[in-house]
Amino acid sequence: MTGREILEKLERREFTREVLKEALSINDRGFNEALFKLADEIRRKYVGDEVHIRAIIEFSNVCRKNCLYCGLRRDNKNLKRYRMTPEEIVERARLAVQFGAKTIVLQSGEDPYYMPDVISDIVKEIKKMGVAVTLSLGEWPREYYEKWKEAGADRYLLRHETANPVLHRKLRPDTSFENRLNCLLTLKELGYETGAGSMVGLPGQTIDDLVDDLLFLKEHDFDMVGIGPFIPHPDTPLANEKKGDFTLTLKMVALTRILLPDSNIPATTAMGTIVPGGREITLRCGANVIMPNWTPSPYRQLYQLYPGKICVFEKDTACIPCVMKMIELLGRKPGRDWGGRKRVFETV
């Protein structure tokens, strides 16, 4: 298939494995630019020019899991651990709202200390502020998810990382792809807006694996999809591996937009870490969400999923004004509401 034929098939929504694999495999600048343009047009048509701002508070870097790629893994003895108090978390959320955030994202390692009741109490307090609450806390029993939904949580982000069960087990030895999927299906069933997403460039990952990720996202019609490159952390077993490729990751974002026209897709912080201006580029290739770091100092320097993370040493109230300026410079506008998924596209 020629590049033109692939683009025509994508426009006709002929999402065969062959088409997606060819789209990811072609290493041609002209094709890539046409793919990004198509994704941007679909983004504009179905989710518009608003960029939704989700202020993320990383409230604990304690984690019971031992994922091979993650700097928060429990065997990383070089990381100074922290836990924010519930009062600190709520006050930080209040400040984000004052700065204009319409969604608060609470993210942590899998830290049993807060589970489930402390999280419920925090969610209830933040919901009084009139904003959406997204949780990104990992894999927990169904009853925890139920409690948090009853407390008022609106969304849950649980990236599947890779849909290859063998690779998943190798990289995440404490758990399995099956368990991850069961959690995602439970979250959907409970009425959460549910987010998945993958890492690009994982050691041992193939183009076929990336195609499986895209087909998995399409099959389950996720409301949110976060995609970012693998970035090796020096205090993990994958320290010496190669980082994920920016352009290939960008193509995954673009194809996700084409597959899921009205889902919310962030320009992830990792994209801005491996390439200067990477988030802005991603917002021009299908993304419509940005997640400014709202973790207060000194904690923000310690939430080390990967090294070199941007926006860590800036003033800890700089990020929301910064992304608002970024959105303006792109000719877009900040979202005016909670930015939930609006189903305007009928999936075929």
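Just so you know, glycine gets a Cβ as well, placed from its N, Cα and C.
Every position carries its original residue.
The [4Fe-4S] cluster binding site annotation in Swiss-Prot covers CYS63, CYS67, CYS70. Annotation comment: Swiss-Prot describes CYS311, CYS319, CYS322 as [2Fe-2S] cluster binding site. What Swiss-Prot records for 49-268 is domain 'Radical SAM core', and it gives sequence analysis as the kind of evidence. Here Swiss-Prot notes a mutagenesis experiment, CYS63 to Ala, with the remark: Eliminates binding of one iron-sulfur cluster; when associated with A-67 and A-70. Swiss-Prot lists CYS67 to Ala among its mutagenesis entries, and the accompanying note reads: Eliminates binding of one iron-sulfur cluster; when associated with A-63 and A-70. Quoted from Swiss-Prot, the note on the mutagenesis of CYS70 to Ala is: Eliminates binding of one iron-sulfur cluster; when associated with A-63 and A-67.
The recorded positions in question are CYS67, CYS311, CYS319, CYS322, and the one with the fewest Cβ neighbours inside 10 Å is CYS322. Every protein chain considered, the tally of other Cβ atoms within 10 Å of the Cβ of CYS63 (mutagenesis position) stands at 22. Of all the binding-site residues in the record (CYS311, CYS319, CYS322), the one with the smallest CA separation from CYS67 (mutagenesis position) is CYS311. For CYS63 (mutagenesis position) paired with CYS70 (mutagenesis position), the C-alpha to C-alpha distance reads 10 Å.
Cβ proximity to the [4Fe-4S] cluster site centre (mean Cβ of CYS63, CYS67, CYS70, cutoff 8 Å) flags the following additional same-chain residues: LYS65, ASN66, TYR69, GLY71, LEU72, ARG73, ARG74, GLY109, GLU110, ARG172, LEU305. What surrounds the [2Fe-2S] cluster site, by Cβ distance within 8 Å of the Cβ centroid and not counting CYS311, CYS319, CYS322, is the set PRO292, ASN293, ILE310, GLU314, ALA318, ILE320, PRO321, VAL323 from the same chain. Listed in sequence order, the residues of the same chain lying 6 or more apart from CYS70 (mutagenesis position) and placing their CB within less than 8 Å of its CB are CYS63, HIS233, THR236, LEU305, TYR306.
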